[in-house]
Every structure is written in structure tokens, then in C-alpha cells.
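Features reported for this protein in Swiss-Prot:
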{"type": "BINDING", "residues": "H361, H366, H541, H545, I663", "note": "Fe cation binding site"}
{"type": "DOMAIN", "residues": "2-115", "note": "domain 'PLAT'"}
{"type": "DOMAIN", "residues": "116-663", "note": "domain 'Lipoxygenase'"}
{"type": "MUTAGEN", "residues": "I106 to V", "note": "No effect on the stereoselectivity of the oxygenation reaction"}
{"type": "MUTAGEN", "residues": "H128 to L", "note": "No specific effect on enzymatic activity and iron-binding"}
{"type": "MUTAGEN", "residues": "H361 to L or Q", "note": "Loss of enzymatic activity and iron-binding"}
{"type": "MUTAGEN", "residues": "H366 to L", "note": "Loss of enzymatic activity and iron-binding"}
{"type": "MUTAGEN", "residues": "H393 to L", "note": "Labile enzyme with loss of enzymatic activity"}
{"type": "MUTAGEN", "residues": "M398 to L", "note": "No effect on the stereoselectivity of the oxygenation reaction"}
{"type": "MUTAGEN", "residues": "V418 to I", "note": "Alters the stereoselectivity of the oxygenation reaction. Changes the stereoselectivity of the oxygenation toward the production of (15S)-HPETE; when associated with M-419"}
{"type": "MUTAGEN", "residues": "H426 to L", "note": "Decreased enzymatic activity without effect on iron-binding"}
Amino acid sequence: MGLYRVRVSTGSSFYAGSQNQVQLWLVGQHGEAALGWCLRPARGKETEFSVDVSEYLGPLLFVKLRKRHLLQDDAWFCNWISVQGPGANGDEFRFPCYRWVEGDRILSLPEGTARTVVDDPQGLFKKHREEELAERRKLYRWGNWKDGLILNIASTGIHDLPVDERFLEDKRIDFEASLAKGLADLAVKDSLNVLMSWNSLDSFNRIFWCGQSKLAERVRDSWKEDALFGYQFLNGTNPMLLRHSVELPARLKFPPGMEELQAQLEKELQGGTLFEADFSLLDGIKANVILCSQQYLAVPLVMLKLQPDGKLLPMVIQLQLPHEGSPLPPLFLPTDPPMVWLLAKCWVRSSDFQLHELHSHLLRGHLMAEVIAVATMRCLPSIHPIFKLLIPHFRYTMEINVRARNGLVSDLGIFDQVVSTGGGGHVELLRRAAALLTYSSFCPPDDLADRGLLGVESSFYAQDALRLWEVISRYVEGIVSLHYKTDESVKEDLELQAWCREFTEIGLLGAQDRGFPVSLQSKEQLCHFVTMCIFTCTGQHSSNHLGQLDWYSWVPNAPCTMRLPPPTTKDATLETVMATLPNFHQASLQMSITWQLGRCQPTMVALGQHEEEYFSGPGPKAVLTKFREELAALDKDIEVRNAKLALPYEYLRPSRVENSVAI
């Protein structure tokens, strides 16, 4: 009984407000009060009013709301509702929403304090949890884009996605406008090319967008250098392939006359300075046919040596696997004629483009984040602490992935049009890679140890990934410790166990034999798993996404396709190189897509800087504040280090890491 002060916050994106009336109910532990039709929410505004309630409500548990429309359903994006009372000295309760309110159904918002099932011994929220999850399981259904791939949200297009997973209007307008600009520029360049020759490496300057990236200009000017070629395996846009060699690869067969090379490799191996990048995943992948023209793939192996100054230099390149009964494939060396060596490196860079975009970026970044998101939406209610912890890291992931499946890797999509693995090879490559995913490879401390990169001082990716993982891990531990006091409390959380099982057994098609857990038996195991989820959706994706504009704008450094077969002799000329690299249209389309996906996103939210407040109470806020302080300190450390580097490494700098897979 008494006076309650109610505040209602509406989102600031276009069309977030509504002309429809909204009715509220306050639901307490001892009673319920209808407040009537009390507001028409305005975009970007907080609406405040007071209401006298005659019933005794007790501690507030829910706010219920319903929108009424006469002629047109005008959706409303509600941020949160705050209720303070009874009286001026009454407690304040916060009810997070952060979703669209549509139609005229009643929506129940639980008070923002996170609760596991164990935290609700009276069962005050039991019915709500069950009903919410039942509804979500109907809304968030598993789909299977291609047989043999990890699962995705069941959606044929953006319009049948759950409404809360779609781009807000400002994001949609920016994304579609940038796409239109890129395609318009492509059309202009294509029309101009009719009158111009395409016969030298300088011709690629005609489609290079100056002023977009200083590093891209540096790549254009220095891409032929062996040091820059090797640097990309350490700190480029795909740092996931390089391994420290523990023996010479079995596939590395030495033709007669190569004894000196073998001795040099053995010497580097014994000294612990030999590294390798093996592209065997491409073996047997069918190459694309574009406009009746056959494209080609290689299966390179690169052996590199780490110098005392930290430079990683290539020693030998093998472009094909040896096959019994066939001549040994040639080994290309830095001492070969310049065009021969350059063409071999171009083949490696094109192969890296394929594995990066499909394996490291799409599969390990986008699709893995989607599995985490769908499993979470199906298994954890909005009141659960792990749901509240993870939900900011799913923003826009499902829509950007649907757009990728319908535009980039779809039939007649970008890959089919200009990429050598298109036309079906890209799907087979994804299947192969998905079957090899391991839990440890998503956890930098384990992955970097396995690949032997922990002690490589010039691997800034390794250094920054470890530090960012540790910061995220402490953040997760802070939240988990507020809600799980013992290992037993983790085991007893049936929602948590169902979530873990759904992720591994269903979303990943039964990946427990590759280390992914099907249950969580301790606080430590829970923290490690949740840290993996957040790092995958943030740092890991950013490390494979942010470098695209820098390293792929100069097309010869990362050719999307190759138009002649890999060389079997050492007689390449400039004409051979130009006939092998992408033609004008292919290069222009690569540049346009690279710009659209790699440009600075105006709606970008940096790691940990989300405005949504899903938790209530001082404990979680203190943990988030400490997380932000640690991110800022790491950001500053990286800034100071980068000031001393000829090539600054920015891709895991917290201020540049996006809070979710949103592009």
C-alpha cells in the first residue's frame, strides 16, 4: 500500500517509441496491482509517473506490461522499468527488458537480481522460468544450413529471425547503405576497365582505396618483402595457422640437389627456431568455375625461421602434396628468380585467404558464436546469472550470420562469384574444419601452448590474446563467485547443465570427443567454459576480422582466387603472375567487400562497454567496473607498446575489440 514512483526507459534507435498505449501491473510477493493504461513511450526518453496502490504488494517480483493498439501495431523497444516504493523511502526495483514489445500479449519482466534455480527455494520464479524457456525453444529453433556443419538458428532470411535478433534501424541503414556504395563503386570501376589494360602489378592500384588504412598502404608498398610475408603468420589477420616445428613434416620431400636446404632446416629445428604453416586442409577441395573459367587451389606448406631480431622469414614453400607415382613437387626458395618466388608466395597468400575466411573467421568466429547464442537462448532464462553475463555478447550475431549465409557463401553468392573455393568447395572445407574443432583451440592458453607460440616475443597476437583472456577470466570469476559458492551449487544447477549439454551434443553435433564438455562439475570448469564463450564472441573474432581491410585491400597480398594452376616449374614471368592473379572484376569485388566489412562501424560497441544493465545490485556493478578498469589498463599498455613498433598490432586492443560478432 502507498505511493509508487515508476520510470520507463525507451530505446533511442529509430522507431523505438510507440504511439500505442501501454498498461503496467506491479506484481509483488503478496499481491498484484493494475496501473491502467498509463503511457505512450517516446523514443530515447524516460517517462516517469507516480501511482497510489491500495493493495499490499510486498517485495516486487515482476512488472507485467501489455501494449494496446486500435488500427496499427506500433512496436516499442523497452530498455527497462524502475519502480520505487511504497513511499519516498521504499526500495527501488529495476526490471531490465531490452527487447521489442509487439502485439497485445502480456510480457512479464522479472526483477533484475540474478537467480539460479537454487537461489529460488520458494519457487517464486519457477513458473516464469519454465514458461519463458518453453516460448524461447519455439522461437529459437536449431537449423542446419548444410549437412555436416555445426548448427545455426532456423531462419531462411532476416525477416523470420526472432525480432530481438534483428539489426536495429540505425545498424540496418548503415549496413545496407555501405553495401550499396561498395556495389556502385564496383559498377563504375567495371565500366571504366573496358578501356584500360590490366597487365602489371601496378594495375591493382586502380582498385585500391587510398586513405582507408595506413597499414594497407604499407602492405601495398612492401608486400613483396619476405619479412612482411612471414610477419602475417604471427600478427596478420589469420594468426591461427602457424606452429612451432617439432620435426620436419612428413610431406616435405627433398628432390635431388636439395641436401643443403635439408641441412639448414635441420639446424633451425635443433635450435628451436623452425616454424611451419601447413594448408593440408585444402587437399582435395574442388576449385571453383567462374563464368566457365576454371579456377585453381594449392595445398601449400611453408617452413619459416625465427631470427634473433624477431623476424619470421620463409625458407621454403611447397605448393602441392607429393603423390606416389608422380614427380616430387618443386620446392620454391628465396634464392629463386624474383617472379618465381613472388608467385609461390602469392599462392600461399591466396590459400591463407581461403582458410582464414572460411575456417578461422566464419566457422570459428561467426558460426561458433551463433551456436553459443542459440544454446543460451534455448536453455537459460533471462533471470539466470550466466544469461545476464552472456547476452550483451550476442548483439546482432544471428542477423549478420543469416546475411552471410544468404549473400557471401550462398549459391551464386560472393564466394561463388569470385573466390576459388566457391562453387561448393567452401562448404566441403567448412565440413572438414568443423569435424576438427577442439575445445582447447578456442582457449588461447591451451591453443598457444599446443602450437608452441607462448615464448615467441614477436607474436603480439599471442601476448595480447593471453592478457585479454586473463582479463575476461577474472571478470567471469567475479560474476560466478557472486552466485555459486561451491562446486556443488554448479552441479545442482540443472539449467546450467542443460545449457552445456545442448551446446556440445546438439549445437556442435556431439563434440565431446574433442574436449567440449557435456556437463560442468566445478566453479573452475564453469568459469573456463564461460570465458571461452565470451572470448570467442569478442577477442577471437576481432583478431580475425579487424585485419581484413589492412591485409586484403592490396589484392596481390591476398588473392581471392587464382586463374592458372600452381606452378610445377621455375620459369614464371610477370605475364604468368598477372594471368594467375584475380582479374579486374574479381579484384574489384574483393576490394568492395573488404571495405564494407573492414571499415570502422559507426554502431560498434567495444568490449565491456555495453549500455544495457541486465544485473541489479551493487555486486555485479562492481565486477563490471573492475572489468572496464582492467580493459582500459590493457588498452593503454598496448598503446604504449605499439608506439615503439614499426607495425603496431591493434586487433586485440580492447577499445577496438567489438563486444559481439556484429559484422
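Using the three backbone atoms N, Cα and C, a Cβ is placed for every residue, glycine included.
Original residues only.
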Mutagenesis positions (H128, H361), the one with most neighbouring Cβ atoms at 10 Å
H361
Cα proximity to M398 (mutagenesis position), best match among binding-site residues H541, H545, I663:
I663
Cβ atoms other than its own within 10 Å of the Cβ of H545 (Fe cation binding site), all chains, total 22
Want to know which recorded positions, from H128, V418, H541, H545, I663, are within 10 Å of H361 (mutagenesis position) at Cα; which are they?
H541, H545
With DSSP assignments reduced to helix, strand and coil, which class does I663 (Fe cation binding site) get?
coil
Can you tell me how far the Cα of H128 (mutagenesis position) sits from the Cα of H541 (Fe cation binding site), in Å?
34
Over all shown protein chains, what is the count of other CB atoms within 10 A of the CB belonging to H393 (mutagenesis position)?
25
How many whole Å apart are the CA atoms of H541 (Fe cation binding site) and I106 (mutagenesis position)?
37
Average model confidence [pLDDT] within the domain 'Lipoxygenase' (116-663)
96
Residues near the Fe cation site, H361, H366, H541, H545, I663 excluded, by Cβ within 8 Å of the Cβ center?
L362, G365, S542, N544, V661
